[in-house]
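Among the features that Swiss-Prot reports, domain 'TLC' is placed at 130-331, with the record citing sequence analysis. Swiss-Prot documents Arg131 to Ala as a published mutagenesis change and attaches the note Abolished ceramide synthase activity. Quoted from Swiss-Prot, the note on the mutagenesis of Arg131 to Lys is: Does not affect ceramide synthase activity.
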Amino acid sequence: MAGILAWFWNERFWLPHNVTWADLKNTEEATFPQAEDLYLAFPLAFCIFMVRLIFERFVAKPCAIALNIQANGPQIAPPNAILEKVFTAITKHPDEKRLEGLSKQLDWDVRSIQRWFRQRRNQEKPSTLTRFCESMWRFSFYLYVFTYGVRFLKKTPWLWNTRHCWYNYPYQPLTTDLHYYYILELSFYWSLMFSQFTDIKRKDFGIMFLHHLVSIFLITFSYVNNMARVGTLVLCLHDSADALLEAAKMANYAKFQKMCDLLFVMFAVVFITTRLGIFPLWVLNTTLFESWEIVGPYPSWWVFNLLLLLVQGLNCFWSYLIVKIACKAVSRGKVSKDDRSDIESSSDEEDSEPPGKNPHTATTTNGTSGTNGYLLTGSCSMDD
């Protein structure tokens with residue numbers, strides 16, 4: 001075991017040339033990041049998850065009810081053993097031939113069977129109230145952590161001159177504010193990892209899981225080898241658009257369509273500007289070129305930059321989805337569907353949609369268009 005640990009913590013991998021772990025031990029004069037500090041993230045992640053449950057029940061839910069957001073979920077499909085067996089064992093989306101066979105077997109018309117399968121697919125999906133509460137929690141956290149990050153960074157020299165991320169590296173003392181910022185972000189991402197399996201499932205579950213893994217690894221990696229200064233820039237930059245996204249979703253669930261559209265436009269502008277403009281030209285420039293000039297490359301430097309390039313790849317993917325949504329919104333006159341959502345249609349739409357009608361333009365009995373306008377979800381921080 002000792003040999004494995006010695007191999008894993010090899011100084012030649014983690015640290016620049018001629019630097020040892022002994023050089024980064026805490027002293028009375030200076031405190032440096034220590035790997036054991038990160039253990040604190042696990043109990044804090046649990047605490048954040050518990051705070052979320054309390055917040056959603058006692059803060060977000062009353063707000064949703066005050067906005068007349070429905071608490072009821074989709075209509076439950078009537079019990080039918082034959083259809084249930086087909087649904088669970090064969091297919092959730094029967095083709096025309098199977099529908100005709102079931103119609104003869106049950107003496108139901110095809111439209112009734114189609115409706116049953118739609119209701120059955122949707123009956124376990126959460127209500128709009130649940131979605132609103134989830135978005136309000138994320139909005140509140142993202143707003144807080146982004147505000148904290150801005151207030152912290154505006155007092156630091158590396159915000160105004162990124163070369164300060166590498167001056168005297170790795171002998172850069174760890175301040176209390178920086179330590180708090182890092183542990184808070186890491187704890188939140190661990191809580192997302194746990195809650196992703198109980199939250200609303202979306203089509204991009206795998207991509208978001210990968211994103212959370214990369215985020216956790218980047219935060220952990222940059223803390224251990226004391227790249228925390230540039231790490232704070234990455235974190236704050238990727239947090240900048242997330243609160244706007246969740247605000248747009250809340251406006252959508254509350255049926256404030258004009259506000260939803262405005263917030264989505266603001267989100268899209270901030271997201272694309274920060275992820276495709278500022279991040280590569282400012283952050284990647286300093287991690288790839290300024291650090292090479294001032295510190296020089298070493299093994300963990302390559303890994304860190306490869307992870308940042310992977311994050312940039314995810315940024316490009318999500319930017320593509322945002323542009324895709326924006327183009328659809330222009331053609332329809334409003335934002336009406338999240339390309340990453342798992343939603344097929346609203347519960348009302350399931351009952352009223354005639355065969356062959358375009359689900360994106362169908363009008364529900366609630367007076368909304370399409371699929372209640374579910375937007376792009378998730379934070380993309382070191383994110384998103």
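Every residue number used here counts from 1 along the chain in the order it is shown.
Glycine residues also receive a Cβ, built from the backbone N, Cα and C atoms like all the rest.
No substitution from the list is modelled in this structure, which keeps its original residues.
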What kind of secondary structure is Arg131 (mutagenesis position) part of, going by DSSP in three states?
helix
Would you count the other CB atoms within 10 A of the CB of Arg131 (mutagenesis position), including those on all shown protein chains?
24
Mean pLDDT for the domain 'TLC' (130-331), rounded to an integer?
94
